Amino acid sequence: MKKIMLVFITLILVSLPIAQQTEAKDASAFNKENSISSMAPPASPPASPKTPIEKKHADEIDKYIQGLDYNKNNVLVYHGDAVTNVPPRKGYKDGNEYIVVEKKKKSINQNNADIQVVNAISSLTYPGALVKANSELVENQPDVLPVKRDSLTLSIDLPGMTNQDNKIVVKNATKSNVNNAVNTLVERWNEKYAQAYPNVSAKIDYDDEMAYSESQLIAKFGTAFKAVNNSLNVNFGAISEGKMQEEVISFKQIYYNVNVNEPTRPSRFFGKAVTKEQLQALGVNAENPPAYISSVAYGRQVYLKLSTNSHSTKVKAAFDAAVSGKSVSGDVELTNIIKNSSFKAVIYGGSAKDEVQIIDGNLGDLRDILKKGATFNRETPGVPIAYTTNFLKDNELAVIKNNSEYIETTSKAYTDGKINIDHSGGYVAQFNISWDEVNYDPEGNEIVQHKNWSENNKSKLAHFTSSIYLPGNARNINVYAKECTGLAWEWWRTVIDDRNLPLVKNRNISIWGTTLYPKYSNKVDNPIE
């Protein structure tokens, strides 16, 4: 008996240090909240053993979610405006120009896998968040499911991270624990790899759209544009009247993406105590199927509004040149558009001081704004700027389908012109100058009025000069002049008979010569395009 007790005590003494050493290792493997593993994690967290009751709950959750009957193409849809009536064409006088405004019905259909993040909802956005795939997600107000969570694995795509350093296991996937895990991954890269990769270039995602309606821009950029436009303040009223042209640009500089390993079964994302009945009570059903944020892009998001009061058809080309930095020195019209345009920028991220910046300026300064934050480092921290969701049922990508109709407004300016008459011939001359002026009735139909110069068919002796001012809506200009020869058989001889001339800024009509040899010229200065 004593020998047995001695052996037993010896075994206890031998095993005690081993147990203490094991406890120390376990303690060092978790943070204070016992939520994040600091060791290199496996590709996906191992499923912890379940009791028979917990396994029953997990099986019921899997069966329920995988049995939800819905069409993934119809779950997330944004229907914008429907246009029934297109306003008619109209024209109006504006200073020394006549403006013609035309409207056409257009439509936009956009499939967005990436949902934009703005500051107001960044607190709801984190990798692995469980959300309902419904209209609130479409409206960029994700309805996060408040349930207990199991573990998940995050990975980051910063360069150089080896030996599983780019991954981390979150034992209890709450928002705070996940955000702490993301910070741990970023800090791990800063400490171990940043020196070897001092200039990590941001991945650029660029999209633009000429602005005509808010519904159109929401369909293009997602419902996050509603919040962005509170700062951009696109002037839809002036655009609709043809007095402004504006373009909106989304410019993303992505520093890194944090991705979530796909769950092998839906229940893997839930805590052991969660039941099917709890999910049903939270409104999870075929109309509100569960999804999860599978990837979050961190970086700098710039929204730009480019504005001009030019009526030129080259405005889009000028804006593109300003953004790309392309030289337009050889094109006077593009140069003038850029010179007389402005921009407003709303910037999220990329600054250690301010999370959101609003900047106004001239297009000449635009490139400086876009160049900032081009590389990732401690001084240019990234914020969540976009996220992707997947259906929990089958890990299929959850795509938001946006569509809207809108009225495209275009305007063209026709500058006033002038005809300068100079008669220095050795004869009596008579002129007949006429033109048409075009306006529009309330239905947009053309109203053409024929106009005549008040001095038509009146005899003029040399030296006679006059100027006829024509409005921008003048067209089909006819210039006729004849001279008196004094010959009985040909009392009047035609000097000039030019018809259907276009309106130009300065048209110089000169006649000279003798009764038998009259001459003329028709020269144009500063033609109007």
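Using the three backbone atoms N, Cα and C, a Cβ is placed for every residue, glycine included.
Values in this document were obtained by computation on a predicted structure and should not be read as measured data.
These features come from Swiss-Prot:
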type	residues	note
VARIANT	Ser35 to Leu	In strain: F4233 / Serotype 1/2b, F5782 /Serotype 4b, F6789 / Serotype 1/2b and 12067
MUTAGEN	Glu262 to Lys	Loss of hemolytic activity
MUTAGEN	Leu461 to Thr	10-fold increase in hemolytic activity at neutral pH, but 100-fold decrease in virulence
MUTAGEN	Trp491 to Ala	95% decrease in hemolytic activity and no stimulation of MAP kinase activity. Does not affect membrane-binding capacity
VARIANT	Lys523 to Ser	In strain: F4233 / Serotype 1/2b, F5782 /Serotype 4b, F6789 / Serotype 1/2b and 12067
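Within 10 Å of Trp491 (mutagenesis position), judged by CA to CA distance, lies none of the recorded positions Glu262, Leu461, Lys523. Rounded to a whole number, the distance between the Cα atoms of Lys523 (variant position) and Leu461 (mutagenesis position) is 22 Å. For the pair Lys523 (variant position) and Glu262 (mutagenesis position), the C-alpha distance works out to 75 angstrom. Cβ neighbours of Glu262 (mutagenesis position) (same chain, under 8 Å, six or more residues apart in sequence): Ser294, Asn390, Asn395.
In this structure, Leu461 (mutagenesis position) belongs to neither helix nor strand by DSSP; it is coil. Lys523 (variant position) falls within a strand segment according to DSSP. DSSP assigns Glu262 (mutagenesis position) to coil, not to a helix or a strand.
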